[in-house]
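The structure under discussion appears below in the form of structure tokens.
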Amino acid sequence: MQQWSLLVVSFLLSPVPVSAIKELPKAKKYEVVYPIRLHPLRKRETQEPEPKETFETELRYKMTVNGKVAVLYLKKNNKLLAPDYSETYYNSSGNKVTTSPQIMDSCYYQGHIVNEKVSAASISTCQGLRGYISQGDEKYFIEPLSSENLDEQAHALFKDDSNEDQEKSNCGVDDALWLQGLHQDVALPATRLIKLNDGMVQEPKKYIEYYVVLDNGEFKKYNKNLAEIRKIVLEMANYINMLYNKLDAHVALVGVEIWTDGDKIKITPDANTTLENFSKWRGNDLLKRKHHDIAQLISSTDFSGSTVGLAFMSSMCSPYHSVGIVQDHSNYHLRVAGTMAHEMGHNLGMIHDYLSCKCPSEVCVMEQSLRFHMPTDFSSCSRVNYKQFLEEKLSHCLFNSPLPSDIISTPVCGNQLLEMNEDCDCGTPKECTNKCCDARTCKIKAGFQCALGECCEKCQLKKPGVVCRAAKDECDLPEVCDGKSSHCPGDRFRVNGSPCQNGHGYCLKGKCPTLQQQCMDMWGPGTKVANTSCYKQNEGGTKYGYCHVENGTHMPCKAKDAMCGKLFCEGGSGDLPWKGLTISFLTCKLFDPEDTSQGVDMVANGTKCGTNKVCINAECVDMEKTYKSANCSSKCKGHAVCDHELQCQCKEGWAPPDCENSATVFHFSIVVGVLFPLAVIFVVVAIVIQRQSARRKQRRVQRLPSTKDAKLHNQKCRPQKVKDVQPQEMSQMKKLHVSDLPSEEPEPPPDVLITKPNFPPPPIPVSLTGRAKVPFVKTPHPFSQQIGRVYLK
């Protein structure tokens, strides 16, 4: 047997007992390998050690892949199972038995090969290493060769054989019905692509709540071993989750059901019949007892032809058609998981890949031939299809992550799912990046108000009235924060009956159904509504014109209801995404589908059929009487309007609950309330500082005359030339004695400027007894050295 060298560790290689080697189906070539677990080097712990987990958050294994030593990096998938995960089987009496296993720790991992640009891994470590590894274009399966619960034991690593059962490898969805039909805009115009991308940026992460059913043949195939079946289903779900993570969608397994006592529906080789039967069972039975978004049936039945899977297109979130069926067509269950992911893609609006689609890897999920290789990514076409599906509001169930009150399992802090008694859950302390959440306790940190949600910003609640979800279109309403919760309220719509599309329609549950839009959805761009004469055919009561079907008979429409029966259009494409016949006569064009349960060929409820009249169940009825929405908004207090459930909703910018306080005014009042006292304090402080400054300046002016002022004084007060004083005149002047000086310093007259000396002067007398004016004498005064200059008045 030719072997590939996948792990060269000579001292670990040893003969494996034949009794310990499991029989690997059709695996004629495999290499016995011993994965080596690499333990990370850790710094000395400075904090309280974390609780030890049975399965670590991150793992690394060393092995040689494709002749080169490689390190496999794995990260635990903590959210593989939904919090309300349950398992259902039937006892010998046919009674349903449902359990909620407390699976406290996960042994399912996803990852890649370190330093490889294109690689992926989906691995279970529950009992050794079991799963799938890809490296470039090479794909491998790995399985333990013994039942020992060891990872460093003998494993078989074998290549994905693309030649296995190639003759039976196709999906049953017919592409010919889709390439030019509703989804003909796979190659969308640039403007449309920009719109889709812009819309996706704002969308939250998608949650696909997944339910798997196995028929009685599968139960027998796995020797009626429920534990083994659970292990296989969880490995498949882990692989599917790995694929859809690339679309920012999380696939959470909410339940597994095994028909242990017999099949609950008729399963035949006709895949279409089996799909219809499973669809009805799901809507009438399963959905009433278990909440989920999509259900798939895995069957051991060999479907006719090359079909191994079938699903309804663009039906995710539909109560009856969000289903798919998959044949257990391979000995390797992960190949079956690839088909399960493929059929789920159809439910999400994806068509098969064709030549012009760009695939990041060798094979993508939506390739029509499902057996050639294991898919590892989605093509460019699939991504555009998926974005379009989300844009068309067909995916409402994907945006509702499980509510804590809906969770019945034991809460586990660190699984990144918000459960009862948890404020937040950001993963383990190593994984957590939320600064508001304490990862050890799943509680909000002290001093903070919130940790997540549209109404939480920087760990604080946003103010009431702040818009947390803008209106998407004219039939939508904006949602505002209430100031109490960190989460945005549920999506609300304008009251049913509000005019839309420039008066061509009326809103109904957030949509604006019009004949024009339905014709374009059916036949594509360039389609328009047929003449009213075509709609008169609905009064005939034939297969090509009717309002109801009763006991197989096509019932005619009344004249007033003719616009509410069969849909008639003109122009557009000749191909449709549904099986059936296209019938044209004159300018009238209609569609006769094989499956009438979807009602795509009939005028939709809520379509305008006259002034204040809408179609409801193929009858043209009075809108206000039907919707009961007349004057609803007048009953709302404050700045509120009525929504589609006749409840009062605050207008944009107005704070709940009374809608009387504007968010803008509220914010302004807060700003004013804070800034006004600060402004008053600032003004008071400024006045005090100014007065103190003025006083200090006045003192300096009084005590320290400036040189500039002295110069001005010398210029103004320079005496005129007078004749010299004669000695006899001097003798007549009154003698000046020190005792004659005044005891107090009077204020200088305002017209007298003071000269600043070079040294601190003593008190300067400015006036003497007597009123006779004495001219300034240049001759030094006897006291001039003591008192400086003397100014006489």
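Don't overthink the numbers, they just go from 1 along the chain as shown.
Cβ atoms are placed via backbone N, Cα and C, with glycine included.
For all the noted positions, this structure keeps the original residue and models no substitution.
Bear in mind that the values here come from a model prediction, so they are computed numbers and not experimental data.
All protein chains considered, the CB of E343 (mutagenesis position) has 24 other CB atoms within 10 Å. DSSP assigns E343 (mutagenesis position) to a helix in the three-state reduction. The annotation active site is assigned in Swiss-Prot to E343.
Annotated domain 'Peptidase M12B' per Swiss-Prot: 206-402, in sequence order.
Annotation source Swiss-Prot lists domain 'Disintegrin' at 410-496. Counting residue by residue with DSSP, the domain 'Disintegrin' (410-496) contains 0 helix, 16 strand, 71 coil.
Long-range contacts of the domain 'EGF-like' (628-660) within the same chain: residues 463-465, 467, 471, 477-478, 480, 482-483, 492-497, 507-510, 666, each at least 6 residues beyond the stretch ends and with a Cβ under 8 Å from a Cβ of the stretch. Under the heading domain 'EGF-like', Swiss-Prot lists 628-660.
E343 to A appears in Swiss-Prot as a published mutagenesis result, with the remark: Abolishes prodomain removal.
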- Quick one: DSSP breakdown of the domain 'EGF-like' (628-660) into helix, strand and coil? 3 helix, 9 strand, 21 coil
